[in-house]
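Okay, structure first, notes after.
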Amino acid sequence: MAVYRAALGASLAAARLLPLGRCSPSPAPRSTLSGAAMEPAPRWLAGLRFDNRALRALPVEAPPPGPEGAPSAPRPVPGACFTRVQPTPLRQPRLVALSEPALALLGLGAPPAREAEAEAALFFSGNALLPGAEPAAHCYCGHQFGQFAGQLGDGAAMYLGEVCTATGERWELQLKGAGPTPFSRQADGRKVLRSSIREFLCSEAMFHLGVPTTRAGACVTSESTVVRDVFYDGNPKYEQCTVVLRVASTFIRFGSFEIFKSADEHTGRAGPSVGRNDIRVQLLDYVISSFYPEIQAAHASDSVQRNAAFFREVTRRTARMVAEWQCVGFCHGVLNTDNMSILGLTIDYGPFGFLDRYDPDHVCNASDNTGRYAYSKQPEVCRWNLRKLAEALQPELPLELGEAILAEEFDAEFQRHYLQKMRRKLGLVQVELEEDGALVSKLLETMHLTGADFTNTFYLLSSFPVELESPGLAEFLARLMEQCASLEELRLAFRPQMDPRQLSMMLMLAQSNPQLFALMGTRAGIARELERVEQQSRLEQLSAAELQSRNQGHWADWLQAYRARLDKDLEGAGDAAAWQAEHVRVMHANNPKYVLRNYIAQNAIEAAERGDFSEVRRVLKLLETPYHCEAGAATDAEATEADGADGRQRSYSSKPPLWAAELCVTUSS
């Protein structure tokens, strides 16, 4: 054991010699899948050079001896951060789409011919391995919906290795959906076409929106199938196995540090490496020296101060990330500690969603029955997850120090970044005023009261006529009213979800046996259902004309306050024309015209399930330029989808159609 640890220490010391983003790859033997005599030679991908530093710096479990398939058998993986695995081949892999901007990170140009698509399908499905790739699954734990779940790990993803580019950058490649690993538990390690298309498109959409995120380089489907019960309603169906190539500096997450956790007082579960403080030190050394080298350099002689500076920076990055989410209306859906990147990146796209009608209590994940991960709760949950990270870092970071850093940094950094971004979204370019926070809050309240579309309302505000007596004001108000929810949309949104008899029984139980009612954990759900019933009753008594008049009144009040604030901004500018140009430019650069709404993704998925990948590729191109551009007319003409049997066209920048309200995404999505 002493020799083993000494070897690991030497490996880590060698890894530290390579600063962040700098690579010095050495020739690697050709990787081969188990049972394969010789791997096909890549051509387009031949220039990729691997230098798998993580596997040298961190403990790796050697697969146990046994029959074929034993390395992927479900089991605890103690004393290791990775375990060796192999992808399971797919039948007839086919390329769905490539992201050229993501692959450019690896030094790859556009595929030269159709042959390159076949090559991408072969290597990015895991059916063949690139020279130097060393597949491994990462061990981590996590708090899921607030409860410690014990060992989780890469149950459907595999580390391929780290590609070093000619510019000295280093990128970790992952295959998501490449087959079972020891962390797959009772699952099959596969992902399906619908969930893979969603992750592929959203990873790239978020990058082009300017949100910190992991990337997706390719999506490959196949003729292999697995059974999935999408809505957990007893109606399973066969779906195509699909793999996404994911790209990031690292996929290490908060849960990576939870493998050392002792038995949880509530769940009784523990991490697989309890008591292995030596591995926690290794993991901290690796993460900080590799991805926070400036912190390593500044505190090389004081590990506690180094670890404190590291936690402070992770806290700030996480606060900025979730602030960006709130500003583009993004809901993650599964904010468990195992889905939180140690670099402050958005990671693991599952039942995510973008706000359509603004609702601060929107829950995008149908599996989230308590609304724990609602849109408005995301900052609070991220702070909670950081608290769990602080717990996981002790004793290397004393808990009281971690808690003090969290209290000092998170809320302040979130509010600062959020308000800074919101000022840009409102085109406030000249002066910052204390009252700006109240203006933003009132805007969101107005959007909520009128059911306004989040993305389109912000985008429309760039055309708000600043002049008091502008003839365009009436036209602007008319366009703004179009972005408010109609009576039909509101009645659909607030329709009761529970049988009235069941609701009545639950209310009777709450009265007669409050202790039992509390144990059932349905209080939040019942409260939401009562709100829906009350709202539905109010809507039944409201006419369309009354709704329109009410909405106009709400918006007139806020727009008056907004114009007054714009006047103050203009007062600080020397040149009114220059201010107006900058005001509009900043708004166009911060208010997207296109986001990946669920119905846009669903259209692409349904076409792909019929074998037509053109819609996935078209949506991908659309999402690469989400913000306003002068050449937008041609793009807009293409950004439409057939709406119904009559072939009417709906722009992808329009409010979603009514049928989109019926879409449901779960943890299976």
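Every residue gets a Cβ built from N, Cα and C, even glycine.
This is the original sequence, none of the listed changes applied.
Features reported for this protein in Swiss-Prot:
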- ASP338: active site, proton acceptor (ACT_SITE)
- GLY153, GLY155, LYS176, ASP188, GLY189, ARG246, ARG253, ASP348: ATP binding site (BINDING)
- ASN339, ASP348: Mg(2+) binding site (BINDING)
- ASP348 to Ala: Loss of catalytic activity. Loss of ATP binding (MUTAGEN)
- CYS664 to Ser: No effect on redox complex formation (MUTAGEN)
- UNK667 to Ser: No effect on redox complex formation (MUTAGEN)
- UNK667 to Cys: Slightly enhances redox complex formation (MUTAGEN)
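Taking Cβ-Cβ distances under 8 Å and a sequence gap of 6 or more within the same chain, the neighbours of LYS176 (ATP binding site) are ALA156, ALA157, MET158, LYS191, SER196, GLU199, VAL243, VAL244, LEU245, ARG246.
Reported as a whole number, the C-alpha separation between ASP348 (mutagenesis position) and ASN339 (Mg(2+) binding site) equals 6 Å. Long-range neighbours of GLY153 (ATP binding site) (same chain, six or more residues apart, CB within less than 8 Å of its CB): VAL77, ALA137, HIS138, CYS139, TYR140, THR181, PRO182, PHE183. For the recorded positions ASP338, ASN339, CYS664, UNK667, a Cα-Cα cutoff of 10 angstroms around ARG253 (ATP binding site) retains ASP338, ASN339. Here the binding-site residues are GLY155, GLY189, and the one whose Cβ sees the fewest other Cβ atoms within 10 Å is GLY155. The distance from the Cα of ASN339 (Mg(2+) binding site) to the Cα of UNK667 (mutagenesis position) comes to 13 Å. Taking only the Cα positions, the spacing between CYS664 (mutagenesis position) and GLY155 (ATP binding site) is 24 angstrom. The Cβ of UNK667 (mutagenesis position) has VAL334, GLY350, PRO351, ASN365, SER367 as same-chain neighbours under 8 Å, each 6 or more residues away in sequence. Around the Cβ of ASP188 (ATP binding site), the same chain contributes GLY179, PRO180, VAL226, each under 8 angstroms and 6 or more positions distant in sequence. Each residue contributes its Cα atom, and for the residue listed as 'active site, proton acceptor' and GLY155 (ATP binding site) these two points are 12 Å apart. Cβ neighbours within 10 Å of ASP338 (active site, proton acceptor), excluding its own Cβ and spanning all shown chains: 21. Shown are the recorded positions ARG246, ASN339, CYS664; of these, the residue with the fewest other Cβ atoms within 10 Å is CYS664.
Those residues noted as binding ATP (GLY153, GLY155, LYS176, ASP188, GLY189, ARG246, ARG253, ASP348) have their most widely separated CA atoms at a distance of 23 Å. GLY155 (ATP binding site) carries neither a helix nor a strand DSSP state and counts as coil.
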